[in-house]
Amino acid sequence: MGIVEPGCGDMLTGTEPMPSDEGRGPGADQQHRFFYPEPGAQDPTDRRAGSSLGTPYSGGALVPAAPGRFLGSFAYPPRAQVAGFPGPGEFFPPPAGAEGYPPVDGYPAPDPRAGLYPGPREDYALPAGLEVSGKLRVALSNHLLWSKFNQHQTEMIITKQGRRMFPFLSFTVAGLEPTSHYRMFVDVVLVDQHHWRYQSGKWVQCGKAEGSMPGNRLYVHPDSPNTGAHWMRQEVSFGKLKLTNNKGASNNVTQMIVLQSLHKYQPRLHIVEVNDGEPEAACSASNTHVFTFQETQFIAVTAYQNAEITQLKIDNNPFAKGFRENFESMYASVDTSVPSPPGPNCQLLGGDPFSPLLSNQYPVPSRFYPDLPGQPKDMISQPYWLGTPREHSYEAEFRAVSMKPTLLPSAPGPTVPYYRGQDVLAPGAGWPVAPQYPPKMSPAGWFRPMRTLPMDPGLGSSEEQGSSPSLWPEVTSLQPEPSDSGLGEGDTKRRRISPYPSSGDSSSPAGAPSPFDKETEGQFYNYFPN
């Protein structure tokens, strides 16, 4: 016991030679597949039981080899797993002075001084808009908005009365003690000792910065001091902070910070823990945390220099509503004076008598002539107008849209043809004054043409009756005049009403019946429907 057999090296150091296959058959290693130690005997194959260790140990569980997975020549004897030592598949820590494990698959070798599992590194990059100081973590709430302005070099307006910042400073704080009291304030410091000027579309340095300007450079949050739970409950906003260039400002000194124009500044957030009984003015470096965000740098100006910054302010600042309204009102007045474009069912020209002169630019089916008996009507696609009877002949459409008829006076001019192919400018057509009516009116129409009724002979002379316009509808003549003998020329020829016997004299005889007798009135009443 304790003597290592010759030809067998230490397995831990990797010096054990591979067993030779000479003189060994396939069944020679069957006795080595499983190892059964004798009671009270130690495992001779475990090199850790050698005399070099000097300490005995008790045997553990056996780990047999997987049957049938390897050939006999490649089967290694099993090794007992001892409590307190790594089992199969586990690794020993690297020995002292070793270089650790070699790099594998492109991964560098770990630092041996850091052990097998090195701890986290503290120099990792923080995400944008987040700063850490000790246990406190502060995030810039409107980081994305500040980044947009920072791409074009943020500008802040300063005035005598003071102007609020936009974007304003807003932070989210974490890591404070809920019951401790903290004081928060913002100060503004110079970024460099240069004077800036906007030239050729960019900001360039020109000369040295002016001397320190007297005035307030500190703005304390109105809620200070307060508990940590109060500060962490919601965002800490400095929206009431104002910037001014008035050196002798005496009003609202605590709400304004005095700056110089054309200088670059950097705002900073200070969080100071206030102890009980300690004055607010007293602060030490041990309980003060300062947070700086590079994207909040700005150049103080009295008027915006970069047009990109001006547009960003108008688009994102809710207080710039007046700028947007003035800009939009310049075009709103023009839009209101111009009528909206007509719809597809609206005719652009209102003068129907001159429609044939435009080569039928806006044709409308069944406009001047009645529709075919079997043709369906599209009540939506046809336009509707309310005009004189000589301009329209589709009374059914008015009834469909529930419009009341109204008689409008007809303007003098050429009449509209009611037949297909009729040309107003035909030679000899002239400009007739009397309207033309279709041979047969629609029985369902709401309008009935009016014709002239004879007047009382005692009310006026025949010349006045002949010159008076037609006001009464045409009815079947009692006795037609001799001039109306040509009835075969057309049904559309007008016929004059004469209740008296035909004669060459237009004056009525003394014994002629009155047109207002009962017999005469009955024939007029038969014309009108009940």
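Glycine residues also receive a Cβ, built from the backbone N, Cα and C atoms like all the rest.
Swiss-Prot documents SER52 to Ala as a published mutagenesis change and attaches the note No loss in its ability to induce IFN-gamma. Significant reduction in its ability to induce IFN-gamma and reduced ability to promote addition of permissive chromatin-remodeling mark H3K4Me2 to the IFNG promoter region; when associated with A-76 and A-224.
In Swiss-Prot, the entry for mutagenesis THR55 to Ala states: No loss in its ability to induce IFN-gamma. The structure shown retains the original residue.
In Swiss-Prot, the entry for mutagenesis TYR76 to Ala states: No loss in its ability to induce IFN-gamma. Significant reduction in its ability to induce IFN-gamma and reduced ability to promote addition of permissive chromatin-remodeling mark H3K4Me2 to the IFNG promoter region; when associated with A-52 and A-224. The structure shown retains the original residue.
Under the DSSP three-state reduction, LYS208 (mutagenesis position) is assigned to strand. Note on LYS208 (mutagenesis position): other Cβ atoms within 10 Å of its Cβ, all shown chains, come to 10. Under the heading of mutagenesis, Swiss-Prot lists LYS208 to Arg and annotates it as follows: No effect on DNA-binding or its nuclear localization.
SER224 (mutagenesis position) counts 17 other C-beta atoms within 10 Å of its own C-beta, drawing on all protein chains shown. Under DSSP, SER224 (mutagenesis position) is assigned to coil, being neither helix nor strand in the three-state scheme. Under its mutagenesis entries, Swiss-Prot includes SER224 to Ala with the note: No loss in its ability to induce IFN-gamma. Significant reduction in its ability to induce IFN-gamma and reduced ability to promote addition of permissive chromatin-remodeling mark H3K4Me2 to the IFNG promoter region; when associated with A-52 and A-76.
As a published mutagenesis entry, TYR265 to Phe appears in Swiss-Prot alongside the note: No loss of interaction with RUNX1. Classification of TYR265 (mutagenesis position) by DSSP places it within a strand.
Quoted from Swiss-Prot, the note on the mutagenesis of THR310 to Ala is: No loss of phospshorylation. Long-range C-beta contacts of THR310 (mutagenesis position), restricted to its own chain and to partners at least six residues apart, with a cutoff below 8 Å, comprise TYR304.
For the mutagenesis of SER508 to Ala, Swiss-Prot gives this note: No loss of interaction with RUNX1. No loss in its ability to induce IFN-gamma. The structure shown keeps the original residue.
In this structure the C-alpha atoms belonging to SER224 (mutagenesis position) and TYR265 (mutagenesis position) are separated by 24 Å. Here TYR265 (mutagenesis position) is positioned 14 angstrom away from LYS208 (mutagenesis position), judged by their C-alpha atoms.
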